[in-house]
Each structure stands twice: as C-alpha cells, then as structure tokens.
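Trainee: Take a look at the following structure, please.
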Amino acid sequence: MSLTMRIFTASRNGQRLFGSHGARLLAAQRAEPKDIVEVPKGYVYVNNKELSMEFADITDRAASTMFFGELLRGFAVTLAHIFKEPATINYPFEKGPLSPRFRGEHALRRYPSGEERCIACKLCEAICPAQAITIEAEERADGSRRTTRYDIDMTKCIYCGFCQEACPVDAIVEGPNFEFSTETHEELLYNKEKLLCNGDKWESEIASNLQADHLYR
C-alpha cells in the first residue's frame, strides 16, 4: 500500500490535517483550498465557499457581528452591577444630600433685628429673564426705600438664580426647599408675606449655605 497521504480536509488557518491512516499532522504553513491533493468520494469540502462581497451581505455580516458584541457587552454591564449596592433611595422617607448652591423655593430674608433686607433696588426685577418678579416700593420718612409689593410668579420662574446673584444685600435667595407642589395656579403666585414666611422658616439653612459658598460668590 502506498504511504502517500490523502488529505481529506485542510483549514485556511493551517490547523489539523487528517490522513487515510488516521495520522494527525500539524500544518506549519497555511493551506488553501487549491492545495488539496485529492478529495475522496463521499466527502465534501465545506469551507470552499467564498464570502460574498455584495454590499447587502457585507452590511448583514457587520450588523450581526456588532449586535453580538453589543449583546455581550450589555450582559457584562448587567452582571457587573448585579452585585453592587443599589444607587436608588426610598424617597420620600430617604432624601439625598443637596448642594449649598441648590436653587429651590424663593425666600425673602430679614436681618437678625427683624428688619427686612430688601432695599427695593429692583435689580432682581430688572435681571429676571422670565419677567417673573414684580416690585413696587415707596420711600420711608427716614429716607430709606422699602418694598410695598414683592410678587414672584413661580410658574414663570426658570430657577436661574440671577435674582440671588444680583441682590446686593442677600435679600432674595433660592432656598433648599424643593417640595412645594400645589393643586392650584394661584398658590404659585407668591407675594411678599409668603416670601418673608419662607425666609423665616429656612433662615438657618439659607445662612449656612451662603456661608459655605461665600468664596465663590
């Protein structure tokens, strides 16, 4: 019997080759389909089909490859977060920390003596981009000016903080309260009494926030 080996299959990447006597050889060089010496009857070379270079076939292969890769990446992200501590909190029973620069519900502040801080300069009214602030003022007997009307339409306010930045005496501020939803539109039309009440309620937190942020103001 001839010792000539009959190569049944050959890999493009030069993997294992099988002979008629069952010997297994490791190809050192790349084997192309044209290198096959003889294909016995009953055997079919299954890797002989060339990849189609049509645009539709190329896009299909690329989409399949990317989809499979993104699918594995998504699974990896999911598995990585399964064992991590949840980032959510049980609101409203739990609340996250707020920055000292947080811009919430508006308030008018007083001095420790109880005197209103606002000097009716109307800078906040002038700078408000939403035109949500309306101020009326009059002069007192001692020559100082104080507001007789200070209204804020909270439905117009965009919480930009310009009013607080423009105020020279830190009278109008945006406090730490963000839970002030209402059932009617009228409840969001704040007058001077409402704003002063907010200031009295949140004065301690407002003062500490202003102190914590004083280097950046």
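Glycine too: its Cβ is placed from the backbone N, Cα and C atoms.
At each noted site, the model still has the original residue.
Not measured: the values here are computed from a predicted model.
So Swiss-Prot has the following annotated:
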BINDING   Cys118, Cys121, Cys124, Cys128  [4Fe-4S] cluster 1 binding site
BINDING   Cys157, Cys160, Cys163, Cys167  [4Fe-4S] cluster 2 binding site
DOMAIN    109-138  domain '4Fe-4S ferredoxin-type 1'
DOMAIN    148-177  domain '4Fe-4S ferredoxin-type 2'
MUTAGEN   Gly199 to Asp  Disrupts mitochondrial function and results in enlarged mitochondria. Neurons present vacuolar lesions leading to neurodegeneration in the central brain. Results in behavioral defects and shorten lifespan
Trainee: Fill in the CA-CA distance, Cys163 ([4Fe-4S] cluster 2 binding site) to Gly199 (mutagenesis position), as an integer in Å.
Mentor: 15
Trainee: Where among the binding-site residues Cys121, Cys124, Cys157, Cys167 do you find the Cβ with the fewest other Cβ atoms within 10 Å?
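Mentor: Fewest other Cβ atoms within 10 Å, among the binding-site residues Cys121, Cys124, Cys157, Cys167, is found for Cys121.
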Trainee: Can you give me the average pLDDT across the domain '4Fe-4S ferredoxin-type 2' (148-177), rounded to a whole number?
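Mentor: Per the prediction, mean pLDDT sits at 96 for the domain '4Fe-4S ferredoxin-type 2' (148-177).
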Trainee: Given the binding-site residues Cys118, Cys121, Cys157, Cys160, Cys167, state which is nearest to Gly199 (mutagenesis position) when distance is taken between Cα atoms.
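Mentor: Going through Cys118, Cys121, Cys157, Cys160, Cys167 one by one, the Cα closest to that of Gly199 (mutagenesis position) is Cys118.
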Trainee: Looking only at C-alpha atoms, tell me how far Cys160 ([4Fe-4S] cluster 2 binding site) is from Cys121 ([4Fe-4S] cluster 1 binding site), rounded to the nearest Å.
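Mentor: Here the two Cα atoms lie 19 Å apart.
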Trainee: Can you tell me how far the Cα of Cys167 ([4Fe-4S] cluster 2 binding site) sits from the Cα of Cys124 ([4Fe-4S] cluster 1 binding site), in Å?
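Mentor: Counting only the Cα atoms, the answer is 6 Å.
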Trainee: By CA-CA distance, flag whichever of Cys118, Cys121, Cys124, Cys128 among the binding-site residues is nearest to Cys157 ([4Fe-4S] cluster 2 binding site).
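Mentor: Considering only the listed binding-site residues, the nearest one is Cys128.
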Trainee: Summarise the domain '4Fe-4S ferredoxin-type 2' (148-177) by DSSP state, stating how many residues are helix, strand and coil.
Mentor: 5 helix, 9 strand, 16 coil
Trainee: Have a look at the binding-site residues (Cys118, Cys128, Cys160, Cys163) and report the one with the fewest Cβ neighbours inside 10 Å.
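Mentor: Looking at the binding-site residues Cys118, Cys128, Cys160, Cys163, the Cβ with the fewest others within 10 Å is that of Cys160.
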